[in-house]
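Peer 1: Have a look at the structure that comes next, please.
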Amino acid sequence: MLLLLLLIVVTTLYIFAKLHYTKWERLGFESDKATIPLGSMAKVFHKERPFGLVMSDIYDKCHEKVVGIYLFFKPALLVRDAELARQILTTDFNSFHDRGLYVDEKNDPMSANLFVMEGQSWRTLRMKLAPSFSSGKLKGMFETVDDVAAKLLNHLNERLKDGQSHVLEIKSILTTYAVDIIGSVIFGLEIDSFTHPDNEFRVLSDRLFNPKKSTMLQRFRNLSNFICPPLAKLLSRLGAKDPITYRLRDIVKRTIEFREEKGVVRKDLLQLFIQLRNTGKISDDNDKLWHDVESTAENLKAMSIDMIASNSFLFYIAGSETTAATTSFTIYELAMYPEILKKAQSEVDECLQRHGLKPQGRLTYEAIQDMKYLDLCVMETTRKYPGLPFLNRKCTQDFQVPDTKLTIPKETGIIISLLGIHRDPQYFPQPEDYRPERFADESKDYDPAAYMPFGEGPRHCIAQRMGVMNSKVALAKILANFNIQPMPRQEVEFKFHSAPVLVPVNGLNVGLSKRW
């Protein structure tokens, strides 16, 4: 009797699982072959391949505009068509306005940042933060960025002081550069991780991006943020919160208290957050921007310490990795394309001369803006190596796929494989080649609808211009002062990483030598 009961239970579960994992086929969608209970995530679960590459693999092997996938037990849809992807992000934004990620503003305020917030809360915060990254604000922060770039230059000069060519792992060096920019511009800290790598902020950064130093519960909780937000909310309320985020909150709190107590004012993003907290808005008047810190009782809650900390943490996560990756991948590709390297280096030299600047001296915002070919290089790098290899959205109302009879059900998770689209030859001819000229006005050779490394529409990356500026500053410093040694062309291999970024298996090793 017991054996029969067990057989009935197992059979019932099997039938239920088969029905669950054939949902998309029954609804008429092309579907990735799913395994029970891992769905499309077997290689992710076994740490064989990162999630972004798994989505790109499915993109490559399937054929229809929309493909059914299973994120473990969660049915979702992968969009394989650039026009449809852009439509979801822009014209039909009202049907896909949320990301569907974990957020719990009330009980876990450090989870409530611009990236994950939903509905009116997101709209209000986006509107308030938008002025933070205007041209005037970036120009005001430029000196701080240039100070960090000078430390990068000093570090490289010290590593190459014997005048010989040396192979350096450039990604780790540029990660230090990016982290110090974030620490200074966003957290308001005076740090030099090149000289003092054991400072509190750098140590927290290493722990954050090194999953080996997190517990199994933390890793499971981080995965549930994306796969199953209700479970993440439950785990959070049971105490499974990331201690690093709260350590960073303490840093923000101490810095704000110090500034307000001592009357310290700096031209950085934290100062803008303080202004938003105290006045309810960020001024558009550049002359008053950094000094308008008077507060009123009703506006003190406009941006709490927790909200400042959570959004600082967001810009830290997004800004440090994307800046380091974009800059290092650009250097790596230039080493494999000497003719492109020569053109980029010549432009930097000419711009410095035109603006009356010296290679080892200070840069200016205007000079960086004048480096147009460097812009093309950054565009090509972010095409081939998007900072986030995929975008995600949640369908908030039933949506009919254009020119089909297919309907995307409400609450369905949507994945857009940027890596797949950006390396699709129908949108970008010869996608494996590094060709900055494909973006030049006079020789455009790509489908503009398919290029979206920072997202598109109302939820596009708010700090896009800052990230590009930070990368261009580092590139200009390196190209102006060092020779990059040519090397054979070879595609980068990526290893498994729990973070949704592209991590090279063996780093990015490039030969550098002094020019002067």
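Using the three backbone atoms N, Cα and C, a Cβ is placed for every residue, glycine included.
Note that this is a predicted model, so its numbers are computed, not measured.
So Swiss-Prot says this about it:
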VARIANT   Met55 to Leu  In allele CYP6D1v3 and allele CYP6D1v5
VARIANT   Ala150 to Asp  In allele CYP6D1v1
VARIANT   Ser165 to Thr  In allele CYP6D1v1
VARIANT   Ile182 to Asn  In allele CYP6D1v5
VARIANT   Gln218 to Glu  In allele CYP6D1v5 and allele CYP6D1v1
VARIANT   Lys262 to Thr  In allele CYP6D1v5
VARIANT   Asp447 to Asn  In allele CYP6D1v5
BINDING   Cys461  heme binding site
VARIANT   Met469 to Ile  In allele CYP6D1v4, allele CYP6D1v5 and allele CYP6D1v1
Peer 1: Among all chains shown, work out which of the recorded positions Met55, Ala150, Cys461 has the most CB atoms within 10 A of its CB.
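Peer 2: Max Cβ neighbours within 10 Å, all protein chains included: Met55.
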Peer 1: Given the variant positions Met55, Ala150, Ser165, Lys262, which one's Cα is the least distant from that of the residue listed as 'heme binding site'?
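Peer 2: Comparing Cα positions, the candidate nearest the residue listed as 'heme binding site' turns out to be Met55.
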Peer 1: In sequence order, which same-chain residues at least six apart have a C-beta under 8 angstroms from Met469 (variant position)?
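Peer 2: Within the chain, Met469 (variant position) has Cβ neighbours under 8 Å at Leu138, Phe142, Val145, Tyr365, Ile368.
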Peer 1: Counting Cβ atoms within 10 Å across all protein chains shown, which of the variant positions Ser165, Ile182, Lys262, Asp447 comes out on top?
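Peer 2: Comparing the variant positions Ser165, Ile182, Lys262, Asp447, the most crowded Cβ belongs to Ile182.
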Peer 1: Out of Met55, Ala150, Ile182, Lys262, point to the one nearest Ser165 (variant position) in space (Cα versus Cα); all of them are variant positions in the record.
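Peer 2: Ranked by Cα distance from Ser165 (variant position), first place goes to Ala150.
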Peer 1: Return the member of Met55, Ile182, Lys262, Asp447 nearest to Ala150 (variant position) in space, with distance defined Cα to Cα and candidates limited to these variant positions.
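Peer 2: That would be Ile182, the closest of Met55, Ile182, Lys262, Asp447 to Ala150 (variant position).
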Peer 1: Reported as an integer number of Å, what is the Cα distance between Ile182 (variant position) and Met55 (variant position)?
Peer 2: 30
Peer 1: Do me a favour and check the Cα-Cα span between Asp447 (variant position) and Met55 (variant position); whole Å is fine.
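Peer 2: Between the Cα atoms of Asp447 (variant position) and Met55 (variant position), the distance comes to 21 Å.
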Peer 1: Can you grab the distance from Met55 (variant position) over to Lys262 (variant position)? Cα atoms, rounded to a whole Å.
Peer 2: 50
Peer 1: According to DSSP, collapsed to three classes, what secondary structure does Met469 (variant position) have?
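Peer 2: Where Met469 (variant position) sits, the three-state DSSP reduction gives helix.
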